Every structure is written in structure tokens, then in C-alpha cells.
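Okay, so here's the structure we're looking at.
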Amino acid sequence: MMEKPEGLKLIDENGRRIDGRKKYELRPIKMEVGVLKNANGSAYIEWGKNKIIAAVYGPRELHPKHLQRPDRAILRVRYNMAPFSVEERKKPGPDRRSIEISKVIKGALEPALILEMFPRTAIDVFIEVLQADAGTRVAGITAASLALADAGIPMRDLVAACAAGKIEGEIVLDLNKEEDNYGEADVPVAIMPLKNDITLLQMDGYLTKDEFIEAVKLAIKGAKAVYQKQREALKEKYLKIAQEVEGSE
């Protein structure tokens, strides 16, 4: 969180935010599944100005063998921001933030995967941020979950994610870049809606106990809306495949 420039209003007296949204409104979200031919599974997501692609490879035999688990597959996640994803060119390669977010995303996805079905193997998830505009970790989790489903990895449920936060003393849904930079708090949440499980819960900033509870409830509500969009994106892909099969008969 940065110090807010003098005169900048993140929310006006009518409850409208800097990008015109209401307090509890998501940014526009577009999802597409199966965008990469050479990956076992893939997904592309546009979330506000974020543009993120996720690819899944595996399960495949893990080398070197001493890293193998005899009872389950190992999930490996790499989150990376392209050098051109932000206004000031980012130095290529992993940095501390990317390594930390990779671990966070792995922790959010792992409870959904039935890894016991693939002992001695690895499942690799690559998340590439092409354009960043706040909320890349929740968008990355959402895209990666879709890519895992597209790869046919057995899952207990999809993982959907969303963040809530606090700006100008108000709890709002889905912070954009200015709100993330100059707001007071950010609460990213990931859930498995069918199981009613939370797989990620973080907080950056300061909230009272009541504000925290309100933010978590709002983020869960947002994640459930994201979950419906995930389901629609998967249905769209498999309807297209069904139509192609029918057309070739």
C-alpha cells in the first residue's frame, strides 16, 4: 500500500469507484479454455486489465527419481510476470514476489487435486502474466484451476478466487490497480465452492475484526460468481468439441 496522492478520490459520494464500478461489483472477466495446443491443459483469462495464460503439463514421470513420492504426484507451480506486463519494464526471471506467489498458488490448488492417483509423477503448472493490473494472484489461481480441469487432472472441485479490500474506509470487491496501490487493505480468498472449503486466505493492510469478516464474506461471494464463469468456460469448450464430433460424422 502506497501513500495516496493529494486530491485522489477512490470512491465518490455516490458510492462510485474510480473506474465507475459500484462497491460490490467485479471487473469484467473473460475466460477461454484450451488455448495452447502443445500443453495438456491451458486457459486464458482477462480480468479487468489483467491478461494471464496458464498451462499444465503432466502427470509425467518425475526426474531425478529421488524427488518422486511413492504415494502421490508432486504439484509444481511457476508464476511469472512477463517483462512487459507492467508500465516500468520488469527484470526478466523469477524474483522474490514471483517465488512467494508461486508457493501461495500451489497451496491454493493442491487441496482440489486427487494427486494419489498418480504416484511418482509431477504435474507442472505455468502461469504467465502478460499484463498486470492488481489481483494477479487470484486471477492466476482461477486460470490455473481451469487449465488443470482442461488437462483432465482429477479434481474434487474447481478452485475459484477473488479479493476484497478497503478503500476510503469502505469494504469493496475486486480492487483495481489504483485501489490496490492507495487503499487500506487487500484480502485475497480462494475457495472450493462445492465443498465449502477455503484454500487461500491472506491479508495485506489493516482491518478491524468486523471489517475482516465483511471482506472475507464479500470475497467468497465474488469467488462464487467467478466459479460460475469457470463452469461456463469449460462447458463452452466441450460443447464446441461435441459439435465438431457431430459435424464430422
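Numbers run from 1 along the shown chain.
Glycine is no exception: its Cβ is also placed from the backbone N, Cα and C atoms.
At each noted site, the model still has the original residue.
Where Swiss-Prot documents Arg89 to Glu as a mutagenesis experiment, the accompanying text is: Does not affect ring assembly, but abolishes RNA degradation; when associated with E-91.
Recorded in Swiss-Prot as a mutagenesis result, Lys91 to Glu carries the remark: Does not affect ring assembly, but abolishes RNA degradation; when associated with E-89.
Arg137 (mutagenesis position) has a Cβ environment of 25 other Cβ atoms inside 10 Å. Under its mutagenesis entries, Swiss-Prot includes Arg137 to Ala with the note: Decrease in activity.
While the structure shown retains the original residue, Swiss-Prot records the mutagenesis experiment Asp186 to Ala with this note: Abolishes RNA degradation.
For the mutagenesis of Asp204 to Ala, Swiss-Prot gives this note: Decrease in activity. The structure shown keeps the original residue. According to its DSSP assignment, Asp204 (mutagenesis position) is in a strand.
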Mutagenesis positions listed as Asp186, Asp204, least Cβ neighbours within 10 Å: Asp204
Inter-residue Cα distance where the pair is Asp204 (mutagenesis position) and Asp186 (mutagenesis position), in Å: 5
Asp204 (mutagenesis position) and Arg137 (mutagenesis position), distance between Cα atoms, whole Å: 13
